[in-house]
Structures are given as structure tokens and as C-alpha cells.
Amino acid sequence: MAQSTALTICGLVYSPAIGQELVRLHTSDIDELVYFSSEREFCNYLEARRNSIACLILEWGEGTPQIITYLHHSATLLPAILIFPAAPAPPPAGPHYHIAEVILTTDQLDQLNRQIEEAITGFVKLCPGCAVPPHVLFRLPALKESSNVDPQHRLSQKLKERLGYLGVYYKRDTAFFFRRMSPADKRKLLDELRSIYRTIVLEYFNTDAKVNERIDEFVSKAFFADISVSQVLEIHVELMDTFSKQLKLEGRSEDILLDYRLTLIDVIAHLCEMYRRSIPREV
């Protein structure tokens with residue numbers, strides 16, 4: 001039997017009791033565990049290792065809403081467990097981070113190990129293969145069926161793969177909208193979007209590339225900044241112009257660039273879907 005790949009569980013916990021419980025779990029079924037009481041250290045770790053994390057554990061505190069905002073705006077969507085105080089009031093209604101999050105109270109810490117698997121399973125069923133390290137799919141028996149999903153690069157298949165994932169975004173903070181940013185912040189965001197979109201185009205027809213993750217990252221940033229479809233189109237046209245000039249210098253045909261209309265349609269389709277789902281149902 002092949003050796004299983006380690007899971008990485010990353011926690012932000014403030015109370016020693018929860019930290020001790022995580023340490024206890026680390027000696028049982030979880031192969032790798034890191035947790036922090038400092039929000040800054042937690043965010044720094046995520047910046048460096050977000051693609052290797054299988055599940056987040058967040059103890060609810062005064063700074064947790066800001067941490068969740070950070071996760072959303074950095075396009076970091078992962079399986080998650082939120083831990084609330086057991087008394088006196090019940091946990092506030094969610095979702096807080098996304099609709100597949102698992103809620104526990106401090107008197108349910110004995111369930112934490114099992115709920116980690118529940119959080120991963122629920123998130124992968126929400127969106128097969130999205131934002132979860134591939135080895136996690138094979139680590140948990142409940143996910144074996146989901147692990148057989150073959151990521152296709154046809155528009156119709158990719159729409160099917162990510163429909164559930166798109167539904168996790170249900171609120172936006174207008175303070176972060178593009179039109180309210182400073183000129184410097186606008187330039188920074190557009191540079192980020194151009195860089196991500198260029199990677200999407202270059203990897204789009206590469207079956208080994210994680211293009212879905214790139215599209216999710218691009219669309220998430222655009223959605224939370226209220227970027228218009230026309231701005232996305234402008235980014236696409238600018239990039240195609242750059243490629244066209246390079247092809248001309250190399251004496252090659254520009255016809256290949258027509259294939260990337262599918263890339264543009266794919267990205268715009270998902271951005272429009274996110275905008276559609278952000279409209280309250282009663283409207």
C-alpha cells in the first residue's frame with residue numbers, strides 16, 4: 001500500500017484549552033498540525049502555504065470577522081471549522097466563511113478530529129477538486145468517488161465543476177470596490193488581475209495546469225472589487241495585442257489567438273454567475 005500523504009491542519013486559536021486539544025489530536029490521526037494565537041503569524045503562514053492546507057480551524061474572537069474578510073479578499077477558500085463559546089448564547093447564524101463550514105462549540109471539542117474529515121468532505125462535495133490539495137481526496141474514504149472527477153478544459157465541464165463553489169460568496173464590502181480605491185490601489189489591483197489572467201491564458205489548454213484555481217482567484221478578486229465585465233474584456237484585449245505583436249515578430253500566424261476567446265468566455269461566465277448569486281433571493 002502506498003504511503004498516505006500528510007494532511008496539514010492550520011489553526012488560529014486564542015484559548016489554551018483549544019490549543020491543548022489540537023495538540024492531543026496531533027498525536028492521533030492528523031499527520032501535520034500548525035496553529036497560531038497571533039493573527040499576523042496566521043496570515044503570514046497562509047500566504048506562504050495556502051496551497052498545502054487541508055483544513056482551517058478558527059476560534060471565534062473579536063478579530064475573526066476581519067480574518068474572514070482577509071480570506072475572502074485573498075481568494076483563500078478552504079475547508080473550515082469555526083469554534084464558538086458553548087455558553088451562554090448559541091453561535092450566531094452563518095454562514096460566516098462559506099456555506100460548507102462546520103460549526104462547533106467549545107463543549108464539543110471531543111468531536112474535532114471527526115469534524116475535520118466532515119469539513120473536508122463537505123467542502124469537496126460542494127466543489128470537487130477546488131481549493132483542496134489533491135492528496136486530501138485520496139486520504140479520506142468518503143471522498144473516493146469525488147476523486148475521480150476529471151478536470152476538463154471545455155467550458156461546459158468547468159462550469160459544472162465550479163457552480164457550487166461560486167455560491168460561497170454571498171456578501172461584499174463596498175468599501176473595497178474598485179471605484180472607491182485610491183489611484184495607487186487601483187493600479188495594484190489591475191496589475192494583479194493582468195498577471196493572473198496572463199497565467200490563465202498560458203495554462204488554459206495545459207491539462208496538467210491548475211487553471212481552475214487561477215480562474216477562481218481572478219474571478220474572486222474581480223467580484224469583491226466590483227470589477228466590470230468591460231474591464232475584464234479590456235485586460236483580455238491588451239494581452240492579446242501583446243501576444244499578437246510577439247507572434248508577428250516571430251513570423252507566426254495570429255490565428256491561434258482566436259482559441260483564447262473561450263478563455264474570455266469562461267472567465268466572464270463565472271464572474272457573471274457570481275454577480276447573479278450575490279443578488280438577494282427575494283429581489
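One is the number of the first residue shown, and numbering goes on along the chain from there.
Including glycine, each Cβ sits where the backbone N, Cα and C put it.
Every residue here is the original one, so none of the noted swaps is modelled.
Remember, predicted model here, so these are calculated numbers, not experimental data.
Taken from Swiss-Prot, the feature domain 'KaiA N-terminal' applies to 3-163.
What Swiss-Prot lists as domain 'KaiA C-terminal' is 173-281, and the listing cites sequence analysis. Taken together, the residues in the domain 'KaiA C-terminal' (173-281) have a mean pLDDT of 86 on the 0 to 100 scale.
Listed in Swiss-Prot as a mutagenesis experiment, Leu155 to Ala is described as follows: Weakens KaiABC formation.
The annotation that Swiss-Prot gives for the mutagenesis experiment Lys158 to Ala reads: Weakens KaiABC formation.
Here Swiss-Prot notes a mutagenesis experiment, Leu159 to Ala, with the remark: Weakens KaiABC formation.
According to Swiss-Prot, the mutagenesis experiment Tyr204 to Phe carries this note: Induces a change in the structure due to the absence of the hydrogen bond between D-266 and Y-204. In three-state terms derived from DSSP, Tyr204 (mutagenesis position) belongs to neither a helical nor a strand segment and is classed as coil.
The mutagenesis experiment Asp266 to Asn is recorded by Swiss-Prot, whose note states: No effect. For the recorded site, Asp266 (mutagenesis position), the DSSP three-state label reads helix.
Among the sequence features in Swiss-Prot, the mutagenesis site His270 to Ala is noted as follows: Induces a decrease in activity and ability to enhance KaiC phosphorylation.
Of all the Cβ atoms in the protein chains shown, 18 others lie within 10 Å of the Cβ of Tyr204 (mutagenesis position). Residue density at Asp266 (mutagenesis position): 24 other Cβ atoms are found within 10 A of its Cβ, drawing on all protein chains shown.
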